[in-house]
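Features reported for this protein in Swiss-Prot:
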BINDING   Ser75, Asp118, Asp437  Ca(2+) binding site
BINDING   Tyr165, Lys167, Tyr186, Asp193, Glu426  alpha-D-glucoside binding site
MUTAGEN   Asp348 to Lys  Abolishes interaction with PPIB
Amino acid sequence: MEGKWLLCMLLVLGTTIVQAHEGHDDDMIDIEDDLDDVIEEVEDSKSKPDTSAPTSPKVTYKAPVPTGEVYFADSFDRGTLSGWILSKAKKDDTDDEIAKYDGKWEVDEMKETKLPGDKGLVLMSRAKHHAISAKLNKPFLFDTKPLIVQYEVNFQNGIECGGAYVKLLSKTPELNLDQFHDKTPYTIMFGPDKCGEDYKLHFIFRHKNPKTGVYEEKHAKRPDADLKTYFTDKKTHLYTLILNPDNSFEILVDQSIVNSGNLLNDMTPPVNPSREIEDPEDQKPEDWDERPKIPDPDAVKPDDWNEDAPAKIPDEEATKPDGWLDDEPEYVPDPDAEKPEDWDEDMDGEWEAPQIANPKCESAPGCGVWQRPMIDNPNYKGKWKPPMIDNPNYQGIWKPRKIPNPDFFEDLEPFKMTPFSAIGLELWSMTSDIFFDNFIVCGDRRVVDDWANDGWGLKKAADGAAEPGVVGQMIEAAEERPWLWVVYVLTVALPVFLVILFCCSGKKQSSPVEYKKTDAPQPDVKEEEEEKEEEKDKGDEEEEGEEKLEEKQKSDAEEDGGTASQEEDDRKPKAEEDEILNRSPRNRKPRRE
């Protein structure tokens with residue numbers, strides 16, 4: 001084991017020395033040739049700044065510009081709320097203190113912006129109602145073009161309870177933006193919302209019943225994706241809703257689909273009602289039998305069935321333990337208790353000391369009157385009941401009959417919703433500093449993607465440039481999740497442990513102590529080593545003698561001249577021919593039977 005350790009240490013040390021020695025030799029060879037260049041570089045470094053350190057790429061902000069026709073687009077980079085109208089309404093059925101929509105809005109940069117010059121709409125106050133809206137360039141009509149709504153949200157302080165969704169306000173003669181409130185008719189509501197641990201991404205549209213004219217909200221199914229990160233990571237996220245004329249829809253976050261479906265199949269409640277409904281006037285007949293099982297009417301109670309037998313009986317085999325104190329009560333008055341000074345016997349009655357466990361019973365098996373313990377009665381059967389059998393008159397669970405739905409309609413084009421002419425934010429939030437940016441309403445996917453790349457794309461690039469390296473990210477992650485430190489330690493320690501194990505592992509030699517555990521005689525290790533060394537020395541002397549003899553023979557052969565060498569050369573080919581002939585099968589003698 002010690003030899004393995006020494007070998008590992010020598011290998012590591014030797015490698016280091018060799019590398020250092022090679023580097024030193026190279027430096028000695030080149031030092032005279034490069035001396036002048038080094039002096040010049042030192043002088044240049046004094047006059048020029050050091051640019052060897054890597055610098056993070058700088059992202060320059062430029063306000064996005066729509067590359068095609070849009071119904072609405074605003075990046076807020078002009079620095080004002082121009083075009084937006086603050087609501088002056090009051091919310092119904094709410095205390096006057098919080099009924100007003102008096103929440104503050106401002107246009108400003110993010111608090112920790114990585115893209116100077118990029119401004120957005122900021123919800124500034126908490127625990128207040130906020131409402132702000134803006135007119136579209138022209139109303140959006142649901143015809144042959146898709147509808148694409150997109151905007152950015154950053155929960156700069158996280159989010160405790162509140163929403164960041166937009167409403168597309170329906171085009172109606174009554175629409176008045178300075179009276180925008182929670183009951184203002186809208187066509188679509190879309191965006192993130194959170195309260196407690198319930199994380200939502202709303203897509204709701206109001207569908208008009210063509211028969212009654214009543215509007216009903218239709219909610220998209222919940223996304224399968226985990227939405228929590230979008231609310232907690234304090235990064236800017238891009239929310240996109242795409243509605244197509246074929247009734248399909250897609251919901252994207254950061255340009256990745258998190259939900260999709262069809263307006264006809266994936267909304268709750270469904271757009272179209274059932275063709276048939278249960279008759280509300282139908283009633284179950286009195287003789288309708290819903291019992292799948294009934295008691296057997298032909299069953300008879302057995303004669304030996306005793307319904308009066310108790311479930312428990314005293315154990316007749318039990319005996320009173322020795323030392324049982326029959327005359328001692330289990331509880332006695334506390335001798336140390338005293339009547340309270342404020343005790344009024346007229347009001348509280350006669351005072352009695354509280355009961356405590358009898359100290360004499362602690363050393364005894366029990367006190368008081370001894371009673372036999374109760375055991376299960378083997379003859380107990382309980383009240384007799386006839387066995388259950390299948391009901392021959394079973395008719396199943398009754399349901400009212402189906403009748404045609406008088407309110408049935410079939411709308412195969414729910415995409416053709418109520419036109420809208422404004423976009424608004426009507427929010428309640430317990431968290432301030434919610435940042436909105438780069439709203440766009442359009443019918444061209446290419447234009448929306450260009451707008452996203454020029455706006456949100458720059459934010460993403462700036463965030464990436466400012467992010468720490470891999471080590472920094474690992475440290476940040478471990479600060480949020482301390483158990484990651486264990487993973488890091490194991491990841492580093494495991495390879496080191498394997499290297500040590502490889503270097504130090506070897507076949508374990510038996511020790512003298514182990515030899516003594518067996519009856520077989522064992523040789524003395526030291527004597528064997530001495531004998532091996534003596535044999536090795538003798539072998540070395542013999543090899544030296546043989547080498548000297550061979551050298552002497554060679555010198556004698558050289559003195560004899562070239563005659564012997566020539567004869568030897570002549571004999572070699574002949575000997576080789578004889579050997580080949582002897583190996584040939586034809587020259588072998590037949591074997592006698």
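Note that Cβ sites are derived from N, Cα and C of the backbone, with glycine treated the same way.
Original residues only: the substitutions mentioned are not part of this model.
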Tell me, if you would, which residue among Asp193, Glu426, Asp437 (binding-site residues) has the fewest other CB atoms within 10 Å in the structure shown? Asp193
Greatest C-beta neighbour count within 10 angstroms, which of the recorded positions Asp118, Asp348: Asp118
Counting across all protein chains present, how many other Cβ atoms fall within 10 Å of the Cβ of Lys167 (alpha-D-glucoside binding site)? 25
Tertiary neighbours of Tyr186 (alpha-D-glucoside binding site) (same chain, Cβ under 8 Å, six or more apart): Lys167, Leu168, Leu169, Ser170, Arg206, Phe420, Gly424
Can you check which residues sit near Ser75 (Ca(2+) binding site), meaning Cβ under 8 Å from its Cβ, same chain, 6 or more apart in sequence, and list them in order? Ala63, Pro64, Lys119, Gly120, Asp437, Asn438, Gly455
Should Asp348 (mutagenesis position) be counted as helix, strand, or coil on the basis of DSSP? helix
Would you kindly give the Cα-Cα distance separating Asp118 (Ca(2+) binding site) and Glu426 (alpha-D-glucoside binding site), rounded to the nearest Å? 24
Max CA to CA distance in Å over the alpha-D-glucoside-binding set Tyr165, Lys167, Tyr186, Asp193, Glu426? 17
Other than Tyr165, Lys167, Tyr186, Asp193, Glu426, which residues of the same chain sit close to alpha-D-glucoside? List them in sequence order, counting a residue when its Cβ is within 8 Å of the Cβ centroid of the site. Gly163, Val166, Met189, Phe190, Gly191, His202, Gly424, Leu425, Leu427
